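Input: a single structure, listed below in structure tokens.
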Amino acid sequence: MAKTIAYDEEARRGLERGLNALADAVKVTLGPKGRNVVLEKKWGAPTITNDGVSIAKEIELEDPYEKIGAELVKEVAKKTDDVAGDGTTTATVLAQALVREGLRNVAAGANPLGLKRGIEKAVEKVTETLLKSAKEVETKDQIAATAAISAGDQSIGDLIAEAMDKVGNEGVITVEESNTFGLQLELTEGMRFDKGYISGYFVTDAERQEAVLEDPFILLVSSKVSTVKDLLPLLEKVIQAGKPLLIIAEDVEGEALSTLVVNKIRGTFKSVAVKAPGFGDRRKAMLQDMAILTGGQVISEEVGLSLESADISLLGKARKVVVTKDETTIVEGAGDSDAIAGRVAQIRTEIENSDSDYDREKLQERLAKLAGGVAVIKAGAATEVELKERKHRIEDAVRNAKAAVEEGIVAGGGVALLHAIPALDELKLEGEEATGANIVRVALEAPLKQIAFNGGLEPGVVAEKVRNSPAGTGLNAATGEYEDLLKAGIADPVKVTRSALQNAASIAGLFLTTEAVVADKPEKAAAPAGDPTGGMGGMDF
């Protein structure tokens, strides 16, 4: 395919137009008075959301250079969402401000590499300042406040805090759709481990990139599964039972994997293959934990069991299994409660008798997985559109609360970034690096200014007032008052704020140092078929 090439200022401005198109759509959602964005779907009802990454993913631009610019800033939102679970809109606003200021300096003749180095040093300093000023999350109320800000709903924040209180900070919290109105919290036996599906073809929900199995059988194998003849007798029995199958093995490869994938694509049989977590003896122990939790047995030659002679009675069961690309959650395994309690007691004894800190840590992880359970938040709403939007908000808020527990919290509302600006004076940079640091200085005000603008206030006036206020004091955009934001319960996890800034700076550096852009040449649309005599094509007279 033919390519089109743009150089120098033309290339950078093309990328910036794409970035601005995406950022302008995303930034209207920032803050408590931010608006929603409606996303058209090819099938089904439209989605209404105020989540930055969901909006960013939907934007496809026609101009090839603008398209690349939008894709680059999409990456900022995606990366921030992956790392911290929130802050995608803040990251987009920061990226736009950094690129706008940076390109102005490049156009005036500044060296892009010097600017990039200055930006990197300034971001490192601000990150260090944010981490130093972070307050540890100690109370249930602090968790509730942080989650409530992310979800824009205090009742959601309270429920998430209660869920974390029940299952612990490392516990698993899942969100499900409910047929009733309102929110409910249920505690179930369950486990989550850090291994996802082996092949993307197993996905059942393309939008969320998840494989969801309801009431599945669970096959646990301690070795590799590669030949289909070993698996076939058992597969036939499972198909007859009419249930999906989750396979957890050392690995699933070759014809065994292709058989499962082909049957899934054809709709003949729903299954998911996942690698077992851990290595060596720890893998065996974790497989045994899963067997006890699900009421199954591990198929292993060590205990005289082989895959080709395995019966359906050796399979475990669960109410539901959710598999993403990175992790697997088993909800409500069908294991005997006495057997689970016995296994928990055994692991506790091993922890007491262990001399190694590493072994003790890994045993604690196993104990948390087995004993912690899974908190299920069931969300209901009047319409399907509202339900999807609400479910998404709750999932974001759960990740936000976990990030807060992990690294602590700072004042929200863009105030922590603005109050970190004086730390840049300590850098003592010169020349273009100092200009790079000044670009960051200007950009750090952007989130607060956007929150003020969305709240119908004058951004410059608000920024000036907050700049001259004591640390942690800022605008509560919901009420229009200036107050101590942490006391008012307006806090952001420092992990979210830090990730947003680091990812925005990373992309801004790439924008500034770009000197040429190579893109696919847009194809001209073919003329519609017509009658060579001049009549209308496709008509019978």
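Just so it is clear, glycine is given a Cβ too, placed from its N, Cα and C backbone atoms.
Computed from a predicted structure; not experimentally measured.
Per Swiss-Prot, these features apply:
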BINDING   Thr29, Leu30, Gly31, Pro32, Asp86, Gly87, Thr88, Thr89, Thr90, Gly413, Asn476, Ala477, Ala478, Asp492  ATP binding site
VARIANT   Ala45 to Ser  In strain: Linda
VARIANT   Glu481 to Lys  In strain: Linda
VARIANT   Ala508 to Ser  In strain: Linda
Quick one: of Ala45, Ala478, Ala508, which of the recorded positions has the smallest count of other CB atoms within 10 A? Ala45
Cα-Cα, Glu481 (variant position) versus Gly31 (ATP binding site), nearest Å, comes out at 14
Under a three-state DSSP reduction, the secondary structure at Thr29 (ATP binding site) is helix
How big is the Cα-to-Cα gap, in Å, between Asn476 (ATP binding site) and Ala508 (variant position)? 29
Quick one: largest C-alpha distance among Thr29, Leu30, Gly31, Pro32, Asp86, Gly87, Thr88, Thr89, Thr90, Gly413, Asn476, Ala477, Ala478, Asp492, binding ATP per the record, in angstrom? 20
Name the secondary structure element type, per DSSP in three states, that contains Asp86 (ATP binding site). coil
Pick from Thr29, Thr88, Asn476: which of these binding-site residues has the biggest number of other Cβ atoms within 10 Å of its Cβ? Thr88
Distant-in-sequence Cβ neighbours of Thr90 (ATP binding site), under 8 Å, six or more positions away: Leu30, Gly52, Thr80, Gly414, Pro447, Val496, Thr497, Ala500
